[in-house]
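Engineer: Copied straight from Swiss-Prot:
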type	residues	note
BINDING	14-21, 62-66, 120-123	GTP binding site
MUTAGEN	T21 to N	Dominant negative; alters cortical F-actin organization and decreases the rate of phagocytosis by 2-fold
MUTAGEN	Q66 to L	Alters cortical F-actin organization and increases the rate of phagocytosis by 2-fold
Amino acid sequence: MTDTEKSFKVVLLGEGCVGKTSIVFRYIDNIFNDKHLMTQHAGFFQKHINIGGKRICLTIWDTAGQERFHALGPIYYRGSQGALVVYDITDNDSFIKAKNWIKELKTMLGNDISLCIIGNKCDLEKTRVIPLADAEAYAKSVGAIHYSTSAKLNKGIEELFLDLTRRMILNSSGVVIHSNTNTTGQTTNRSERIPIVPDSDSGNKQPGCCSN
């Protein structure tokens, strides 16, 4: 990060196999791997963008979603300015678990964090089990914005991160970012993917395949 850049920490939460890492890969490097394995550790990615004439460095923390990693969550989202809580629109349990993540976030970080709830895998609309209206109503009830995305089809990803960044800028400085602000000229530096806290038990578990 340069002296003129503003840095924001964003934490990515949700159960395993909802497509969290696929969303980040699509945003950072515009790639999608339908053979992507379940994340077995936490790590972060960085992207540098220009938005509203401001230089922004986003540090996006991707966390493992398995139950045995849940207790580590507070370690990673402490100090975050933004949170993306992801669920799979074809998996009701993932939506229930997303609500648990949000309760925990609210308890620890209060209402100051910019919160987005993401219904991922919208390319599987025919098998949707979470009504969009229900998800949007829940998001509104907790002060969040709901987004529908598909990492596979690259749908809604760019808009999600740009809108989140605008909200974090607004929360941190009070500067109003108008909806007609030109944000299409964003630039990126080489992204960094640095795994941390490796899973010492990963060799004993057969990872699942998670994408979309």
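Cβ from N, Cα, C; glycine included.
Don't expect the noted substitutions in this model, because it carries the original residues.
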Engineer: If you draw a 10 Å sphere around the Cβ of C17 (GTP binding site), how many other Cβ atoms fall inside it, taking every protein chain shown into account?
Structural biologist: 23
Engineer: In terms of DSSP three-state secondary structure, what is the assignment for G14 (GTP binding site)?
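Structural biologist: It is coil.
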